[in-house]
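Features of the protein shown, as given by Swiss-Prot:
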type: BINDING; residues: Gly15, Phe16, Gly17, Gly18, Leu19, Tyr60, Ala190, Thr191; note: NAD(+) binding site
type: MUTAGEN; residues: Lys124 to Ala or Arg; note: No longer forms a BioU-DAN conjugate
type: ACT_SITE; residues: Lys124; note: active site, nucleophile
type: ACT_SITE; residues: Glu194; note: active site, proton acceptor
type: ACT_SITE; residues: His198; note: active site, proton donor and proton acceptor
type: MUTAGEN; residues: His233 to Ala; note: Decreased product formation, still able to form a BioU-DAN conjugate
type: MUTAGEN; residues: Asp235 to Asn; note: Decreased product formation, able to weakly form a BioU-DAN conjugate
Amino acid sequence: MENNSLAPLRVGILGFGGLGQAAARLLAPKQEMKLVAVADRHGYLYDADGIDVDNAVQAYTQQGSVGKAKKGQMSEQSIEDLIGEGEVDGYFLALPNLPNTFMADVTRQFIASGWQGVLVDALKRTSAVEQLITLREDLAQAGITYMTGCGATPGLLTAAAAIASQSFQEIHQVKITFGVGIANWEAYRATIREDIAHMPGYNVDKAQAMTDAEVAALLDQTNGILALEDMEHADDIMLELAGICHRDQVTVGGVVDTRNPKKPLSTHVKITGRTFEGKISSHTFTLGDETSMAANVCGPAFGYLKAGYGLHRQGLKGLFTAADVMPKFVR
């Protein structure tokens, strides 16, 4: 990976559903990053001069793939083909981790390809991050700096918990509660399936196998509300790896409204602990209700990509989490 420090980082996005499209639009006004590559399951698009986001979105929504866009290519091995063609400094893996091994499999593709640079994901499940941990040495040897768990939660709220923990001698509990409002669940099909997988009676395989009609029927039964408790969320292992607390002291739950863009409740993290004076107290960090899921996931992801690029230039390769590194603001 070679990039003049004064030139914008050349960025790719893998996955072009609701999250990937939001990420592309977020990058459009940025000066420090330039979107040059996108891929979906049926095709990819590479343009060293910068991708026309409107054209890419139109091709995806109207023709089913960015491969139909100007300069696009149809491919059933789009990730592999894109890695081989494009000069990209870092990729945001805006991919659904369905099945639960998918992100690790994609990571192995990058390792095997010989590509060097920065990868960032917004993974949710603890078990998915554990799979990446087993690839830590392989990533380092391949010359890849991988930033995992860098969305909203895990990610932004995990980092907030790591900072807030500094006030305490010991941490008693980290409680993350989120509210997500989505006007149209079909724009986030994979994300909703990942959330359904956390519900009682469901798992990743069952949620992945659901048809759109079955998902719609479930949402009809719940009036569009997904109430989630005691989720398997990688905030726990990330804070444990950072030495802040044991994973059993971290709880994550929330409410997703799939029929209303307004958040059903405020997203926040509450950190409770004991100070060195023996006082029990709590810090609470709350996200603004007007900030969308896309803003709170994609913004931190690119902030961590920028931070990861800094690590990469210093020769630091391998796996890092949102609790290990502060994100950098992307101008």
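Even glycines carry a Cβ here, placed using N, Cα and C.
Residues as originally present; substitutions not included.
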Recorded positions compared (Phe16, His198) - highest count of Cβ atoms within 10 Å: Phe16
Least buried by Cβ count (within 10 Å) of the mutagenesis positions Lys124, His233: Lys124
Nonlocal neighbours by CB distance (under 8 Å) for Thr191 (NAD(+) binding site), same chain, sequence gap 6 or more: Gly17, Gly18, Leu19, Pro96
Reduced DSSP assignment, Gly15 (NAD(+) binding site): coil
Site extent for NAD(+) (largest Cα pair distance over Gly15, Phe16, Gly17, Gly18, Leu19, Tyr60, Ala190, Thr191, Å): 18
Helix, strand or coil at Tyr60 (NAD(+) binding site) [DSSP, three-state]: helix
Number of Cβ atoms other than its own within 10 Å, given for Glu194 (active site, proton acceptor): 20
Leu19, Ala190 as binding-site residues, winner by CB count within 10 A: Leu19
